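Peer 1: I have a structure I would like to understand better, so I am pasting it below and will then ask my questions one at a time.
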Amino acid sequence: MSLSRSEEMHRLTENVYKTIMEQFNPSLRNFIAMGKNYEKALAGVTFAAKGYFDALVKMGELASESQGSKELGDVLFQMAEVHRQIQNQLEEMLKAFHNELLTQLEQKVELDSRYLSAALKKYQTEQRSKGDALDKCQAELKKLRKKSQGSKNPQKYSDKELQYIDAISNKQGELENYVSDGYKTALTEERRRFCFLVEKQCAVAKNSAAYHSKGKELLAQKLPLWQQACADPNKIPDRAAQLMQQMANSNGSILPSALSASKSNLVISDPIPGAKPLPVPPELAPFVGRMSAQENVPVMNGVAGADSEDYNPWADRKAAQPKSLSPPQSQSKLSDSYSNTLPVRKSVTPKNSYATTENKTLPRSSSMAAGLERNGRMRVKAIFSHAAGDNSTLLSFKEGDLITLLVPEARDGWHYGESEKTKMRGWFPFSYTRVLDSDGSDRLHMSLQQGKSSSTGNLLDKDDLALPPPDYGTSSRAFPSQTAGTFKQRPYSVAVPAFSQGLDDYGARSVSRNPFANVHLKPTVTNDRSAPLLS
């Protein structure tokens, strides 16, 4: 190898070391900084995922409390658990990314800057030393030859000249070998650093592959079952169906009629969730359980009995209407008129019905028949104002407004009708209105059936009648004195007098269609929900 070739290789060696120190290490530091940002972002995703799946578990708890969606709650729990395992795998990948890549690279780059500086300095010092030794031998040989040329006996310097030539040849070989080895060492150092980076990145990729493989395995195993669970939203679980069947077959209970309001299968949703029925009053307790499914008929206000799932109360009242009244409107037309305004459907809990003794003793109330117009619908008069607010399914009206009912019976104290003044339709509290007689006068709305009342307590008393304070409402009004005395607040529901009193009145006035038409209420004063004080 010539001297010029050795010098060129020496420059290449120095360039390799300088490239590592001036380009590779700064780029590696930038890579580590970007990796830390990536790690921070993944940590944020992990934290957000925990909150997300905690919320999913909460939704599963809500579903598990429902009789109709219990298995969907189990599915949500499984989803949360599967994704929790996937998230744990992601956290393991994040730990490996931090420990096996970022930490080790950061340690290497700090040590490497000092190591490379020392290695380059050592190489340059050794190369300079060998080069200086070679230059010294060459200078000595040059002096010797100059002496030999001026001497009278040149043969005297020939042996020594040969020794210098051999020494120069050896030192030049050593320098060339050292430069060659130095270049090889520099390339090896550079390659080792890139190999270390690739090796650590492979470890991260391996953990990432394990993460995705684990997620795929868990999801592929569970996903078909989850999709099957939600394939039919209209299917009622067997457990809920058996429960309804047991309640239907048990003594003193009725078949749930929430799925059908008429022969046209008109579905009417519950407008207000959480409304609870009144307990069975003591006067009616002896009659509960003696139900005859063949003779169950509506008692009052169009409320159907136990076997009335396909019963049409409007059609059944044809005999009670005057001959001048036209046939009632078909349920299919009613469905078209207000089906789009009904609230979201909720399942209705089956409620107890009363025995047929009441049905045989007490005929159906004529209050609803009296309130029917010529179009076959019942009319009521508002005794309090009602504001719907932002709820588009509710009906707003003022005191004194007339409302035409569009459905045959109330739902948990709420009725659906159309205001004759504003022509708007919606749900409204039935206790805010009175049924109109055929002559246009209004009468107090009363209901004997416990299952259709919206009151929150047992307001029936053997001897007294009291109206509770309103459950909601800010303004106070005086209740009409001709019916229930003077009150300062709105009633939420209206109770009826003693059942035994109704039997006596009916026995004395068998010609009347309504045994409670002439019942006079005793004025009372009460400040809370306890028993009223007679004035």
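Each Cβ is built from the backbone N, Cα and C atoms, and glycine gets one as well.
In case it's useful when we look at the structure, here is the feature table from Swiss-Prot:
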DOMAIN    1-250  domain 'IMD'
DOMAIN    375-438  domain 'SH3'
MUTAGEN   Y17 to F  Loss of phosphorylation; when associated with F-115 and F-178
MUTAGEN   Y115 to F  Loss of phosphorylation; when associated with F-17 and F-178
MUTAGEN   Y178 to F  Loss of phosphorylation; when associated with F-17 and F-115
Peer 1: Could you round the CA separation between Y17 (mutagenesis position) and Y115 (mutagenesis position) to a whole angstrom and send it over?
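Peer 2: On Cα coordinates alone, these residues lie 11 Å apart.
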Peer 1: Any idea what the Cα distance is from Y115 (mutagenesis position) over to Y178 (mutagenesis position), rounded to a whole Å?
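Peer 2: Taking the Cα atoms only, Y115 (mutagenesis position) lies 19 Å from Y178 (mutagenesis position).
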Peer 1: Looking only at the domain 'SH3' (375-438), report the model's average pLDDT.
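Peer 2: Summing pLDDT over the domain 'SH3' (375-438) and dividing by its length gives 88.
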Peer 1: Which residue counts does DSSP give the domain 'SH3' (375-438) for helix, strand and coil?
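Peer 2: Grouping H, G, I as helix and E, B as strand yields 3 helix, 28 strand, 33 coil.
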Peer 1: Which chain-mates of Y178 (mutagenesis position) that are at least 6 residues away have a CB under 8 A from its CB, listed by sequence?
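Peer 2: Looking at Cβ-Cβ distances below 8 Å from Y178 (mutagenesis position), excluding near sequence neighbours, one finds E126, Q127, K130.
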Peer 1: I'd like to know which of these mutagenesis positions, Y17, Y115, is least surrounded, judged by other CB atoms within 10 A.
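Peer 2: Per-residue Cβ counts within 10 Å for the mutagenesis positions Y17, Y115 bottom out at Y115.
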